[in-house]
Amino acid sequence: MNFAEVIVDVSTKNIDRPFDYKIPDHLKGMIKTGMRVIVPFGPRKIQGFVTAVKEASDLSGKSVKEVEDLLDLTPVLTEELMILSSWLSDKTLSFKITALQAMLPAALKAKYEKELKIAHGADLPPQVERLFSETKTLLYSDIPDHETLKLIQRHVQKGDIDVTYKVAQKTNKKMVRHIQANASKEELAKQAEGLSRQAAKQQAILHFLISEPEGVKIPAAELCKKTDTSSATIKTLIQKGLLKESYEEVYRDPYQDKMFKKTEPLPLTDEQRAAFEPIRETLDSDEHKVFLLHGVTGSGKTEIYLQSIEKVLAKGKEAIVLVPEISLTPQMVNRFKGRFGSQVAVMHSGLSTGEKYDEWRKIHRKEVRLVVGARSAIFAPFENLGMIIIDEEHESSYKQEEMPRYHAKEVAIKRAEHHSCPVVLGSATPTLESYARAQKGVYELLSLKHRVNHRVMPEVSLVDMREELRNGNRSMFSVELMEKLEETIAKGEQAVLFLNKRGYSSFVMCRDCGYVPQCPHCDISMTYHRYGQRLKCHYCGHEEPVPHTCPECASEHIRFFGTGTQRVEEELTKVLPSARVIRMDVDTTSRKGAHEKLLSAFGEGKADILLGTQMIAKGLDFPNVTLVGVLSADTTLHIPDFRSAEKTFQLLTQVSGRAGRHEKPGHVIIQTYTPSHYSIQLTKTHDYETFYQHEMAHRREQSYPPYYYLALVTVSHEEVAKAAVTAEKIAHFLKANCGADTKILGPSASPIARIKDRYRYQCVIKYKQETQLSALLKKILEHYKREIEQKHVMISIDMNPYMMM
């Protein structure tokens, strides 16, 4: 093959297509679809993906540039993933390069560097020449200041300095230095004997190697530790020819120091067996089917997953298990590693870039056959997939909010169709869309209505916080919750307290004039964080110190409103001074391994109360937890989002599911200011069916999913009028060109009307069947492409929005 079609690493509308490159003779027969290459593009060299190799090019009459270099020896993307990338960019209206990069770990994304080189015979002033190394090269990033940059620029224009563009990977393979003897044991003994007393450390190394088996290789760090020596001693012995060194690649394994207790399959209950049987039959017949496994919390869904995977692996096939990021607890990893050992790769955001890269390479090299991971693990480069499982399928974190804005569930179904294998969606509170599909027979519904071993569902009490206020209780803890906490701790049992937000106090307010500090770049109030006494914007990252006086009226009466985890922790220590509390939130778990340490400490009984935000709502299973308290059930209910009632019911049901999962019965106390709302009322009886009927009636009335599909077009500009006018034109174009059944809402200012100094307007498109919608939206992007490329106007399109803010 003589030519390669390459998608280059440039995210603009004009360049969103394959370019032809000539394959040089020395790379012929080596370049394959799915490989990464370095190609010249304009004045620079950039990374690209090979989408096809072919005999001839339509441009063969013109001068076609050559592929510069090959970055891979085997394709990093399989043929199936290459096809999937086209579907993904089409479905999400994203650039082809963006879709391709979404499938790979960050380590494989290119790092670009400009290198400056002194031209032959150039005469440079000493202050410039001094900056260049012995090889007469200098990295652009190493230029010390603007004055030097100006000087260098002049010499580049004169031709004294050449500029070249380099492409590198972000992470390298981890290589470990190994040491072994370079002589026989007799020779080593003889040399050791001839050494003086001053060379005792050299003797120690030689004696150690004499005691080891012949030809053994030992990591240099281990050798130094065992013989109490340094690398300088090793270097001396290498120079003497007695030792030799070699470098071997090792994986960065986040679990290498952990022992996983081997587990055996558990006997299934009759209900579990009835749910497992249809999955087993589908696996045996190699057909594609989507199952919705609707099982109450603690009903044994994980055991069904494990036994299904066992079947898949026994057939020599591979499996993907997706778990929400916050459910990827050590407990969850233990379940899969305990059953399948070294066949498991784990991928989540807690791993370093290098660790993620190494887990991906285990999959790519076919060294593992099961991946357990968060959203992006759906792109694991398996070529013989036998099953995909999505646990907690209702979780909104399966939807990516940046381009490409894909939903992992849709990608899973697409991949499973290709591999002719089943998808299992599991949840105690499925999305209305999934449950409606199961009711229509698009998915097959499997139900688990009881907890395993006949354990009862926890008793749920609702506490009306308005009544508490009327009765003079101004505390964030109701009388009932305080009594239950004291009783639980007195019995030596544990409690989980859940708060539906993060941070210390939600906002700061002046009690005299009502002023609330807003982010200067976004239309959103700043969040107060007590550690460091800072106000932070969670949208753009802006930070500032807490004001001591009001910037508006100079009053000193500044008050902190809201109840964040830090504040709750302080209150707890006042009202229950002897209680041991572990707080889990973004601040306490930001350091690597902190999440695991805190959960292990709680599991070992080192605390009475686990206090936290969303991250403690799922996947935790502690036998001694008998009480769950929800401090603020209403937070998610009052967000301007058509899914707010659904999210509230899901969250409260999931949190309630943490109580009484073993022998001891559980109790849940939910504090609320809106106890009559059906999403809160129905949590009491764990009644998903009734909630589904209620919410479906509301969605039908309001023309929301699953009755209609949604698309969201958001326009932003630094000038409010430009954003509004552009959004108005887009809405007008859509209204004129969409079908009569399609509804266009807006344009209106987005709920958060300004982020990072850009004003935001949005249009919501509600449609049942709109075959031309994708083409119409592409036309809009095409029409505004110049303004978009110049960053004047930004238009984002979300074909299945989960965030309406």
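Backbone N, Cα and C define each Cβ position, glycine as well.
Just so you know, the substitutions we noted aren't modelled in this structure.
What Swiss-Prot lists as ATP binding site is Gly295, Val296, Thr297, Gly298, Ser299, Gly300, Lys301, Thr302, and the listing cites sequence analysis. Residues near Val296 (ATP binding site) in space but far in sequence (CB under 8 A, at least 6 apart, same chain), listed by position: Ala428, Leu448, Lys449, His450, Arg451, Met457, Gly657, His686.
Taken from Swiss-Prot, the feature Zn(2+) 1 binding site covers Cys510, Cys513, Cys550, Cys553, and the record attributes it to sequence analysis. According to DSSP, Cys550 (Zn(2+) 1 binding site) is assigned to coil rather than to any helix or strand. Around the Cβ of Cys550 (Zn(2+) 1 binding site), 20 further Cβ atoms fall within 10 Å across all displayed protein chains.
As annotated by Swiss-Prot, domain 'Helicase ATP-binding' applies to 282-448, with the evidence given as sequence analysis. Taken together, the residues in the domain 'Helicase ATP-binding' (282-448) have a mean pLDDT of 94 on the 0 to 100 scale.
Annotation source Swiss-Prot lists domain 'Helicase C-terminal' at 545-699, citing sequence analysis.
The mutagenesis experiment Phe19 to Ala is recorded by Swiss-Prot, whose note states: Hypersensitive to methyl methanesulfonate (MMS); when associated with A-65. Within 10 Å of the Cβ of Phe19 (mutagenesis position) there are 18 other Cβ atoms, across all protein chains. Under the three-state DSSP scheme, Phe19 (mutagenesis position) falls in the strand class.
Mutagenesis annotation in Swiss-Prot: Lys65 to Ala, described as Hypersensitive to MMS; when associated with A-19; the structure shown retains the original residue. If you draw a 10 Å sphere around the CB of Lys65 (mutagenesis position), it holds 13 other CB atoms from the protein chains shown.
Record note (Swiss-Prot) on the mutagenesis of Lys301 to Ala: Loss of ATPase and helicase activity, still localizes to the chromosome replication center. Taking a C-beta cut-off of under 8 Å and a sequence gap of six or more, Lys301 (mutagenesis position) has these contacts in its own chain: Leu293, Gly295, Asp391, Gly426, Leu448. Reduced to three states, the DSSP call for Lys301 (mutagenesis position) is helix.
Taking only the Cα positions, the spacing between Thr302 (ATP binding site) and Phe19 (mutagenesis position) is 47 angstrom.
For Gly298 (ATP binding site) paired with Cys553 (Zn(2+) 1 binding site), the C-alpha to C-alpha distance reads 55 Å.
DSSP assigns Gly295 (ATP binding site) to a strand segment in the three-state reduction. Same-chain residues that are not part of Gly295, Val296, Thr297, Gly298, Ser299, Gly300, Lys301, Thr302 yet have a Cβ within 8 Å of the Cβ center of the ATP site turn out to be Ala428, Leu448, Arg451, Val452.
Apart from Cys510, Cys513, Cys550, Cys553, the Zn(2+) 1 site neighbourhood in this chain, defined by C-beta within 8 angstroms of the site C-beta centre, holds Arg511, Asp512, Gly514, Tyr515, Pro551, Glu552, Ala554, Ser555, His557. All protein chains included, Cys510 (Zn(2+) 1 binding site) registers 21 other Cβ atoms within 10 Å of its own Cβ. In space, Thr297 is the closest of the recorded positions Lys65, Thr297, Gly300 to Cys550 (Zn(2+) 1 binding site), judged by Cα positions. Each residue contributes its Cα atom, and for Cys510 (Zn(2+) 1 binding site) and Thr297 (ATP binding site) these two points are 44 Å apart.
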